[in-house]
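Asks: Got a structure for you, written out below as structure tokens; questions coming shortly.
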Amino acid sequence: MMILVTGGARSGKSRHAEALIGDAPQVLYIATSQILDDEMAARIQHHKDGRPAHWRTAECWRHLDTLITADLAPDDAILLECITTMVTNLLFALGGENDPEQWDYAAMERAIDDEIQILIAACQRCPAKVVLVTNEVGMGIVPENRLARHFRDIAGRVNQRLAAAADEVWLVVSGIGVKIK
């Protein structure tokens, strides 16, 4: 079962996603963040400290089909957090050292879509419950710079693809989860 949990920043998405995992005997938490500064390190540690001790953590943001496999048991669970961070990492990996003003966003989106299609296929083959957390980025103002606009657009389309493929979709607002699919 593939479940998508979306919402704004600090909306309670993580807590809601963790509740959806329930009491699965084996949980793999896939963290897509990269530790780039002390603040991010502290945020990641805060999340780790709040998880049950038996949860395993894998830090990975690419080739997720190597972790989400058909070998898992049906009562196991995977929590992947977060899709928008994965999209950010992919954008910057694809852009390399080039100026973001010169990036070919259409080609980058195709490459990101390929990665998302592989992720969806892995989730659909996996017998375990897979909960994906993402940020709802399309409810705010139009960003003023090109990179931010393209990120918002790409992340929004990624979320649409994931929602279409998911068995359930939850929107979390102010700590309250609303099932929308």
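Backbone N, Cα and C atoms are what each Cβ position is placed from, and that goes for glycine too.
Sequence unchanged from the original; the noted substitutions are absent.
Note that the structure is a prediction, hence the values are computed from the model and not measured.
Here Swiss-Prot flags 7-14, 31-33, 48-51, Glu59, Glu81 as GTP binding site. According to Swiss-Prot, the mutagenesis experiment His46 to Ala carries the following note: No activity; when associated with Ala-47. Under its mutagenesis annotations, Swiss-Prot gives His46 to Ala the following note: 3-5 fold reduction in activity. A mutagenesis experiment is reported in Swiss-Prot for this position, His47 to Ala, and the note states: Almost no residual activity. Among the sequence features in Swiss-Prot, the mutagenesis site His47 to Asn is noted as follows: Very little residual activity. Among the mutagenesis entries in Swiss-Prot is His47 to Ala, noted as: No activity; when associated with Ala-46. For His47, the entry in Swiss-Prot reads active site, GMP-histidine intermediate.
On this model, are these features tucked inside or out on the surface, and what's nearby?
Replies: When secondary structure is read from DSSP and collapsed to three states, Asp49 (GTP binding site) falls in the helix class. Within its own chain, Asp49 (GTP binding site) has no residue 6 or more apart in sequence whose C-beta sits under 8 angstroms from its own.
Using a 10 Å radius centred on the Cβ of His46 (mutagenesis position) and all shown protein chains, the other Cβ atoms total 9.
Note: His47 (mutagenesis position) has non-local neighbours Ser14, Ala31, Glu81, i.e. same-chain residues 6+ apart with C-beta under 8 A of its own C-beta.
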Asks: Which of the three DSSP states, helix, strand or coil, fits Gly7 (GTP binding site)?
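Replies: Assignment for Gly7 (GTP binding site) reads strand.
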Asks: Other than its own, how many Cβ atoms are within 10 Å of the Cβ belonging to Thr32 (GTP binding site)?
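Replies: Its Cβ has 22 other Cβ atoms within 10 Å.
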Asks: Between the binding-site residues Arg10, Lys13, whose Cβ has more other Cβ atoms within 10 Å than any of the rest?
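Replies: Compared across Arg10, Lys13, the most Cβ atoms within 10 Å surround Lys13.
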Asks: In whole Å, how far is Lys13 (GTP binding site) from His46 (mutagenesis position) when you measure between their Cα atoms?
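Replies: Their Cα atoms are separated by 15 Å.
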